[in-house]
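Student: Below you will find the structure I want to go over with you.
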Amino acid sequence: MIVSDIEANALLESVTKFHCGVIYDYSTAEYVSYRPSDFGAYLDALEAEVARGGLIVFHNGHKYDVPALTKLAKLQLNREFHLPRENCIDTLVLSRLIHSNLKDTDMGLLRSGKLPGKRFGSHALEAWGYRLGEMKGEYKDDFKRMLEEQGEEYVDGMEWWNFNEEMMDYNVQDVVVTKALLEKLLSDKHYFPPEIDFTDVGYTTFWSESLEAVDIEHRAAWLLAKQERNGFPFDTKAIEELYVELAARRSELLRKLTETFGSWYQPKGGTEMFCHPRTGKPLPKYPRIKTPKVGGIFKKPKNKAQREGREPCELDTREYVAGAPYTPVEHVVFNPSSRDHIQKKLQEAGWVPTKYTDKGAPVVDDEVLEGVRVDDPEKQAAIDLIKEYLMIQKRIGQSAEGDKAWLRYVAEDGKIHGSVNPNGAVTGRATHAFPNLAQIPGVRSPYGEQCRAAFGAEHHLDGITGKPWVQAGIDASGLELRCLAHFMARFDNGEYAHEILNGDIHTKNQIAAELPTRDNAKTFIYGFLYGAGDEKIGQIVGAGKERGKELKKKFLENTPAIAALRESIQQTLVESSQWVAGEQQVKWKRRWIKGLDGRKVHVRSPHAALNTLLQSAGALICKLWIIKTEEMLVEKGLKHGWDGDFAYMAWVHDEIQVGCRTEEIAQVVIETAQEAMRWVGDHWNFRCLLDTEGKMGPNWAICH
């Protein structure tokens, strides 16, 4: 086994120059440094480790070092260089798996000052350097300090333009930290049997003897790095046209909103607490006031006649009277960009907030306001106006104006290369960023069809035929309920699973929760499974918190297997529990449940345990599913990539969107995805049959 790291002049999409590399070899216990002129020798050393059946360890290697070396070898040496996946270990992947609850464990380090605030909860190598006590400074910070001392101006990214010996020193230190991190990770007995020295085994032993989760996360990271490099073909022109349409509607709404809500006066500038006129008790709920020290009704007498009252004193033209408190105010014109203004006008129209920020302010967005209804038609029209404005503003932010807007992320190849963290959530679910492709509006939401249609295989033309590619969209059928049925099966002998596959599960749930409609039941069960609170559940039937609590209670009473499952989870996790001053005090047996692939899935609170179990099961099923689908497609002779037959473009929770060279290939992808899902169910002895649904078409609007 060898541990390595490279430094180059840019991120993957624009990298052109290898600066240096370092290798630590466990067989010799030596560090070897490679400078720019040693690039060929460095590649030779890596290939020699592969030839021995050994392992190469990088931090973030799957996403950067490995593809960067392939690119640079061709660019600088005209050499074909490809490291096989099975020979590569990524400590970033292992860190995210083994320390998925890093934010919980980092609090002590943060308080002690061992970990800087900017590194809190981070899996970056620099953060691990601080945690492990191996940090010798950060190259960028030291480079900027050196420039300051020399009186030179820093330009963003210039520390990577050219090789220097300080860079070489930091490169060595990065490998020191990666080695220390690797050894910490390998010491976790849950994932790596302690009787095996994993630094002294070949790749076959490493993958077969470590926990299954280790292999799954590495395969997923490798595949999703490939997906990110593929990118999602994007119709820039269509979204630019949509932006023009949205901006015009926004202008119209701004005018209407200003006309509707006009202006008002509000307190501003008071410095003293208002006190009760009789008792003198401060009244903090009232606006702050000011008490003038000068001023009156009349000015002071100027002459004898005025003093004797024979002649009136002049009127005091000053605005205030000494000792008479007043509330300073300002004139405010309604500003639709102000959340304070919006929530004020909404509450005046009869809206009652149900969700608040950490600072106590009402949360105001289009989702929160979705179900808001008041009796007064005029006030309802005002609320609807605000709702539409917020929705339009959100679409504009997503598509064009926001920091992470789609138009800002279209690469030169006409594709959006969204980033995926395959294990970003504590449950094992992936998270998405730059931009977040998991938040593209659905086709049923306003402007959703135009948004989804912009993401499509049709926007990629084949390099040989010039024809547009075809899109295959496949999603897991009813995954959440099937996961629930799997875990319930030991308590109901598979009755719930049978109802899902052969009956009408939503009608069954409707009866169990005593809900008025089947649609209510669908909304209820998914809210229930995703941990919705009593208030949210109550809103399903247009009621509040108490009704929501009652619905949950009835559902559990009438579905005893779910109650038994919840109780079983509680018994596994909780030693004892009591409520003190509205807070649950828990004595834990352990704070994790076992995932399908053996991993520890950390639980934040007892009431979230069932939701965590189900979300983790769904995430791991889909993760293994996308891995197996690609594997089966390659086994059938298809090549992954835009220069081949199919290309993964997006994986979002329980669906994959795949670009295909022809309709025939798209059909093969849809059929293979179903085969792969069935394989996953068999592999983990799932107690409810797993299925997929596939659609073929030109873009995401059709294939979702």
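Here the Cβ of each residue, glycine as well, is placed from N, Cα and C on the backbone.
Fair warning: this is a prediction, and the values are worked out from it, not measured in the lab.
Here's the feature list from Swiss-Prot:
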- Asp5, Glu7, Asp174: Mg(2+) 2 binding site (BINDING)
- His123 to Ser: 83% loss of exonuclease activity (MUTAGEN)
- Asp475, Asp654: Mg(2+) 3 binding site (BINDING)
- Asp475, Ala476, Asp654: Mg(2+) 4 binding site (BINDING)
- His506, Arg518, Lys522, Tyr526: substrate binding site (BINDING)
Student: Taking just the CA atoms, what is the gap between Arg518 (substrate binding site) and Ala476 (Mg(2+) 4 binding site) in Å?
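Tutor: Arg518 (substrate binding site) to Ala476 (Mg(2+) 4 binding site), Cα-Cα distance: 22 Å.
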Student: In three-state terms from DSSP, label Asp5 (Mg(2+) 2 binding site) for me.
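Tutor: In the DSSP reduction, Asp5 (Mg(2+) 2 binding site) maps to strand.
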Student: Report the residues of the chain - excluding Asp475, Ala476, Asp654 - with C-beta within 8 Å of the mean position of the site's C-beta atoms, for the recorded Mg(2+) 4 site, in sequence order.
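Tutor: The answer, listed by sequence position, is Ile474, Ser477, Leu479, Cys622, His653, Glu655, Thr692, Glu693.
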Student: Measuring Cα to Cα, how far is His123 (mutagenesis position) from Lys522 (substrate binding site) in Å?
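Tutor: A Cα-Cα distance of 38 Å.
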Student: Which residues, in sequence order, are found in the same chain with Cβ within 8 Å of the centroid defined by the Cβ atoms of His506, Arg518, Lys522, Tyr526 at the substrate site, excluding those residues themselves?
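Tutor: Leaving out the recorded residues gives Ile505, Asn509, Gln510, Asp519, Asn520, Ala521, Thr523, Phe524, Ile525.
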Student: Between Asp5 (Mg(2+) 2 binding site) and Asp475 (Mg(2+) 3 binding site), how many Å separate their Cα atoms?
Tutor: 38
Student: How big is the gap, in Å, between the Cα of Asp475 (Mg(2+) 3 binding site) and that of Asp174 (Mg(2+) 2 binding site), rounded to a whole number?
Tutor: 41
Student: Hey, does DSSP put Arg518 (substrate binding site) in a helix, a strand, or just coil?
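Tutor: In three-state terms, Arg518 (substrate binding site) counts as helix.
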Student: Which entry in the list of binding-site residues, Asp5, Glu7, Asp174, Asp475, Tyr526, has its Cβ near the fewest other Cβ atoms, using 10 Å as the limit?
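Tutor: Among the binding-site residues Asp5, Glu7, Asp174, Asp475, Tyr526, the lowest count of other Cβ atoms within 10 Å belongs to Tyr526.
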Student: When DSSP is mapped onto helix/strand/coil, what comes out for Ala476 (Mg(2+) 4 binding site)?
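Tutor: DSSP call for Ala476 (Mg(2+) 4 binding site): strand.
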Student: Select one residue from His506, Arg518: among these binding-site residues, choose the one with the most other Cβ atoms within 10 Å of its Cβ.
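Tutor: Of the binding-site residues His506, Arg518, the most buried by Cβ count within 10 Å is His506.
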Student: Rounding to the nearest whole angstrom, report the longest C-alpha distance spanning His506, Arg518, Lys522, Tyr526, listed for substrate.
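Tutor: Those residues reach a largest Cα separation of 13 Å.
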Student: Whose Cβ lies within 8 Å of the mean position of the Cβ atoms of Asp5, Glu7, Asp174, the Mg(2+) 2 site, other than those residues?
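Tutor: Going along the sequence, the neighbours come out as Ile6, Cys20, Gly21, Val22, Tyr170, Asn171, Val175.
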Student: In terms of DSSP three-state secondary structure, what is the assignment for Asp654 (Mg(2+) 3 binding site)?
Tutor: coil
Student: Using the alpha carbons only, what distance in Å do you get between Asp174 (Mg(2+) 2 binding site) and Asp654 (Mg(2+) 3 binding site) once rounded?
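Tutor: Approximately 37 Å lies between the Cα of Asp174 (Mg(2+) 2 binding site) and that of Asp654 (Mg(2+) 3 binding site).
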Student: With a 10 Å radius around each C-beta, find which of these recorded positions (His123, Lys522) has the fewest other C-beta atoms nearby.
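Tutor: Across His123, Lys522, these recorded positions, the one with fewest Cβ atoms within 10 Å is Lys522.
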Student: Quick check: of the binding-site residues listed here (Glu7, His506, Lys522, Asp654), which one has the Cα closest to that of Ala476 (Mg(2+) 4 binding site)?
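Tutor: Checking each of Glu7, His506, Lys522, Asp654 against Ala476 (Mg(2+) 4 binding site), the shortest Cα distance is to Asp654.
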